[in-house]
Amino acid sequence: MMRLRGSAMLRELLLRPPAAVGAVLRRAQPLGTLCRRPRGGSRPTAGLVAAARLHPWWGGGGRAKGPGAGGLSSSPSEILQELGKGGTPPQQQQQQQQQPGASPPAAPGPKDSPGETDAFGNSEGKEMVAAGDNKIKQGLLPSLEDLLFYTIAEGQEKIPVHKFITALKSTGLRTSDPRLKECMDMLRLTLQTTSDGVMLDKDLFKKCVQSNIVLLTQAFRRKFVIPDFMSFTSHIDELYESAKKQSGGKVADYIPQLAKFSPDLWGVSVCTVDGQRHSIGDTKVPFCLQSCVKPLKYAIAVNDLGTEYVHRYVGKEPSGLRFNKLFLNEDDKPHNPMVNAGAIVVTSLIKQGVNNAEKFDYVMQFLNKMAGNEYVGFSNATFQSERESGDRNFAIGYYLKEKKCFPEGTDMVGILDFYFQLCSIEVTCESASVMAATLANGGFCPITGERVLSPEAVRNTLSLMHSCGMYDFSGQFAFHVGLPAKSGVAGGILLVVPNVMGMMCWSPPLDKMGNSVKGIHFCHDLVSLCNFHNYDNLRHFAKKLDPRREGGDQRVKSVINLLFAAYTGDVSALRRFALSAMDMEQRDYDSRTALHVAAAEGHVEVVKFLLEACKVNPFPKDRWNNTPMDEALHFGHHDVFKILQEYQVQYTPQGDSDDGKGNQTVHKNLDGLL
């Protein structure tokens, strides 16, 4: 009786509008049929809180909105402004190209709408089993565009454009990302040409995303290096606010162009190796790289000339001395490329035999590629001031010339001019974070995918940044923070977390070592919170956060959604879960699988799908040692019992396992699409 009452209530909930759901839930008895009452005892049932999580529609639907995403308007004009104006319309040929990864439908007629049965629910299912794996794959694997549509739509027939953009931003991608240009162009064209411009049906959505489907699928499947990017950025914002309270330090004033910056300026930008972006504070204010350019020009020199040639002229050791000392090592070479003497020598190695104008253009083009074509400028006023107040650097230059540290035929005065020019190159926190991410990504720019630097150049650059990048504070920074970094007198700190992300922290007030006060505090706090230190143990860490791991909440939701789809007989939802490489054998707290629930409810289509398409183990035991066959027999579902019995001859039991080994082949096929 309880079971009939619960089923009727569920139907009522699904048919009522959202406004009526709350009142029904308050009157409702707990849904007991998801975890059946065992024979000979009782079992805990889910409360209202669990019920509200069973389906996104009950909890309000949608994704958590991050900062900057919540206020996005749904009006066509403001969405157009968000997507950017202008741009070349996509070619007609692009609109008609085949969907990547698409396969022909298993049978004619509309499929995939929530609640409908698929090919496994009719006589065609038997033909598929007889025909083998090929047709099963066709039934299991519709196009990736379909999967993406249903992931965002959450049961609706159309997707509002602003909802898609908000969901996209929550993954860390930006609408200005060069990799998404075709998608954004098509969205803009759709908004301008359709009558219902702010809504996308499935066909329009597929046209918009098909050229960028792999990247978008990775984003929404949370396959980026930082899966829960919204949670990570909330931590970054907290660290930013903590560092903002730091006072002290003095703005560099040896030239007027540096002295004019307000000590209250403070910005942090993050770019991961997958192109996830986050910025907070004064991240669009241009400032000069100053000494932050030293590792970049060293990387250019090694990329062009090789390690062996470059280190004929400059060493690799920390000097233990001030960065502008007139001092060489025992071989009469500068100690490393991060002190002024070494940086001047490295400058002389770039594009030898070419005039300064061509050299400067070459380096600017290189830095533009590293920054993904984001802002890289030049401050002529800073250059003039540096040259006029550069007596110490001229002294170092003449000392190097006297010790024959330059390649033969080098014009020392011309090289110093070029050196001052490179120090006067301007960036913003946002563009510099992409440069740092290029170093973190092995020389590939994360937002363009272009290889800019060789692996050798990246490895050597990060090694020297780690040991020599923070002036006289380098040893302490390596000890406490343990990450490659380079600071500059303009207040910037270029920070690299190898294989994860790059960051630029900028605040003009400097400590007595010449490093940004707020930037140093931020870096210390970051490594205290996250296990990014070079020697943090990734397997046995106790208290630190690892943003590279997916949180437990997502796994809990995964189990709830899987079992609820099996309970309601929603084969379309199960197909989407299988497409997203979900473990279809995962269990709840009673060790019950989706097959247990489907067998108890008598959903023939779901049982067939799980057995024939997903190849799940038909013999899992729950905490009461009941198998799906026991469930079907107990509730009188003889057709399900017969299917499970027949499937025994096709399946070799692997034992009760929680790791979903029976799904490995399907998972490999799914991941192969990406």
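Cβ coordinates come from backbone N, Cα and C, glycine included.
Residues as originally present; substitutions not included.
Small disclaimer: the values here were computed from a predicted structure and weren't measured.
Marked as substrate binding site by Swiss-Prot: S291, N340, E386, N393, Y419, Y471, V489. Every protein chain shown contributes to the tally, and the Cβ of N340 (substrate binding site) ends up with 22 other Cβ atoms within 10 Å.
If you take the C-beta of K202 (mutagenesis position) and look for same-chain residues 6 or more apart in sequence within under 8 angstroms, you find D146, F149, E157. Under the DSSP three-state reduction, K202 (mutagenesis position) is assigned to helix. Swiss-Prot lists K202 to E among its mutagenesis entries, and the accompanying note reads: Increased stimulation of enzyme activity by phosphate.
According to Swiss-Prot, the mutagenesis experiment K207 to E carries the annotation: Increased stimulation of enzyme activity by phosphate.
Recorded in Swiss-Prot as a mutagenesis result, Y254 to F carries the remark: Increased enzyme activity in the absence of phosphate. No effect on stimulation of enzyme activity by phosphate. Taking a C-beta cut-off of under 8 angstroms and a sequence separation of 6 or more, Y254 (mutagenesis position) has the following same-chain neighbours: S389, V489. Taken residue by residue with DSSP, Y254 (mutagenesis position) is part of neither helix nor strand, so it is coil.
DSSP assigns K316 (mutagenesis position) to coil in the three-state reduction, placing it in neither a helix nor a strand. Within its own chain, K316 (mutagenesis position) has N336, S463, L464 as residues 6 or more apart in sequence whose C-beta sits under 8 angstroms from its own. Looking at Swiss-Prot, you'll find the mutagenesis K316 to Q noted as follows: Forms dimers with full, phosphate-independent activity; when associated with A-325 and K-391.
Looking at Swiss-Prot, you'll find the mutagenesis G320 to P noted as follows: Loss of enzyme activity.
In Swiss-Prot, the entry for mutagenesis K325 to A states: Constitutive enzyme activity that is fully active also in the absence phosphate. Forms oligomers with full, phosphate-independent activity; when associated with K-391. Forms dimers with full, phosphate-independent activity; when associated with Q-316 and K-391. The structure shown retains the original residue. Neighbours of K325 (mutagenesis position), defined as other CB atoms within 10 A of its CB across all chains, total 15.
Under its mutagenesis entries, Swiss-Prot includes D391 to K with the note: Abolishes assembly of dimers into functional tetramers. Loss of enzyme activity. Forms oligomers with full, phosphate-independent activity; when associated with A-325. Forms dimers with full, phosphate-independent activity; when associated with Q-316 and A-325. Long-range Cβ contacts of D391 (mutagenesis position) within its own chain (separation 6+, distance under 8 Å) are none.
F394 to S appears in Swiss-Prot as a mutagenesis experiment; the accompanying note says: Impairs tetramerization and promotes formation of homodimers. Impairs activation by phosphate. The Cβ of F394 (mutagenesis position) lies under 8 Å from the Cβ of L416, each of these being in the same chain and 6 or more residues away along the sequence.
Of all the binding-site residues listed (S291, N393), S291 sits in the most crowded Cβ setting, with the most other Cβ atoms within 10 Å. The candidate set comprises the binding-site residues Y419, Y471. Of these, Y419 has the most other Cβ atoms within 10 Å. DSSP classifies K325 (mutagenesis position) as coil under the three-state reduction. The two recorded residues, N340 (substrate binding site) and K207 (mutagenesis position), show a Cα separation of 54 Å. Taking the Cα atom of each, E386 (substrate binding site) and K325 (mutagenesis position) are about 17 angstrom apart. Within the set S291, N340, E386, N393, Y419, Y471, V489 that the record links to substrate, no two Cα atoms are more than 19 Å apart, and one pair reaches that distance.
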